[in-house]
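Visitor: The following block contains the structure, expressed as structure tokens.
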Amino acid sequence: MATEAPIEATEVPPASATETVAKQPHKLERRWTFWFDNQSKPKQGAAWGSSLRKAYTFETVEEFWSLYDQIFKPSKLTANADFHLFKAGIEPKWEDPECASGGKWTVTSSRKANLETMWLETLMALVGEQFDESEEICGVVASVRRSQDKLSLWTKTASNEAIQMSIGRKWKEIIDAEKISYSFHDDSKRERSAKSRYTV
């Protein structure tokens, strides 16, 4: 009775390099965390930030798109709610050591579609490390309000005007905004509507 010859290892077709690469997740330069904050029904006497919740931390392109598509679109938010994307390890609070001496670039919009587009463009720029001063950036906040929505890019060193202006010009280009302004967190702590220190 004839027996089948054993298959030599060299006869087994190797998996193509492209298939192997396609199956591997695409790691980002750093880990990022999505946060959620809903201030629509604040509890009496609750401290600011008490409704802030850490949602998901991710480190691959695939995880980012899955989370964005399923959850983290501003159009899914109710009024007085916020989405945050910050570097892992940094909390979206003035008190965080990385944010304490910082400030934020802000753009406002009265159209929900604009906020959605600017939010996505900013997220892609952050996780894709498109800013030359990426180490100076803490994260971004999308705030949905009844009258006007707001997008804020938080940075570490408010007093360094040269760095902030460079970041501001780049961000303005990314989101295709007419005007954005920068305020210091220290000013915001003292006054509800802090004046703008820089504008582009």
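Keep in mind that glycine also has a Cβ here, set from the backbone N, Cα and C atoms.
Just the original residues are modelled here, none of the noted substitutions.
Okay, so Swiss-Prot annotates it like this:
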type	residues	note
VARIANT	Ile7 to Val	In allele A
VARIANT	Glu8 to Gly	In strain: Xanthi; allele 1
BINDING	44-49, Lys76, 94-95, 145-150, 189-192	mRNA binding site
VARIANT	Ser101 to Asn	In strain: T024242; alleles A, eIF4E2b and eIFiso4E-T
VARIANT	Val107 to Ile	In strain: Xanthi; allele 1
VARIANT	Lys156 to Arg	In strain: T024242; alleles eIF4E2b and eIFiso4E-T
VARIANT	Ile163 to Ala	In strain: T024242; alleles eIF4E2b and eIFiso4E-T
VARIANT	Met165 to Val	In eIFiso4E-S
VARIANT	Arg190 to Lys	In allele eIF4E2b
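Any idea what these are sitting next to in the structure?
Guide: Within the same chain, no residue at least 6 positions away from Lys76 (mRNA binding site) has a Cβ under 8 Å from its Cβ.
Ser101 (variant position) counts 16 other C-beta atoms within 10 Å of its own C-beta, drawing on all protein chains shown.
According to DSSP, Val107 (variant position) sits within a strand segment. Just so you know, the Cβ of Val107 (variant position) picks up 21 other Cβ atoms within 10 Å once every protein chain is counted.
In three-state terms derived from DSSP, Lys156 (variant position) belongs to neither a helical nor a strand segment and is classed as coil.
A helical conformation is recorded for Ile163 (variant position) in the three-state DSSP classification.
Taking the Cβ of Met165 (variant position) as centre and 10 Å as the limit, one finds 15 other Cβ atoms among all the protein chains shown.
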Visitor: Counting other Cβ atoms within 10 Å of each Cβ, which of the recorded positions Arg145, Lys156, Lys189 scores lowest?
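Guide: Each of the recorded positions Arg145, Lys156, Lys189 was scored by Cβ atoms within 10 Å; lowest is Lys189.
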Visitor: Can you tell me the three-state DSSP label for Gln148 (mRNA binding site)?
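Guide: In the DSSP reduction, Gln148 (mRNA binding site) maps to coil.
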Visitor: Considering Cα atoms only, can you say which of Val107, Lys156, Ile163, Met165 is the nearest neighbour of Gln148 (mRNA binding site) among these variant positions?
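Guide: With Cα distances computed to Gln148 (mRNA binding site), the winner among Val107, Lys156, Ile163, Met165 is Val107.
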Visitor: In whole Å, how far is Arg145 (mRNA binding site) from Ile163 (variant position) when you measure between their Cα atoms?
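Guide: About 30 Å separates the two Cα atoms.
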Visitor: Among the recorded positions listed here (Lys156, Met165, Lys189), which has the Cα closest to the Cα of Ser101 (variant position)?
Guide: Lys156
Visitor: How long is the line from the C-alpha of Val107 (variant position) to the C-alpha of Met165 (variant position), rounded to the nearest angstrom?
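Guide: One finds 15 Å between the Cα atoms of these residues.
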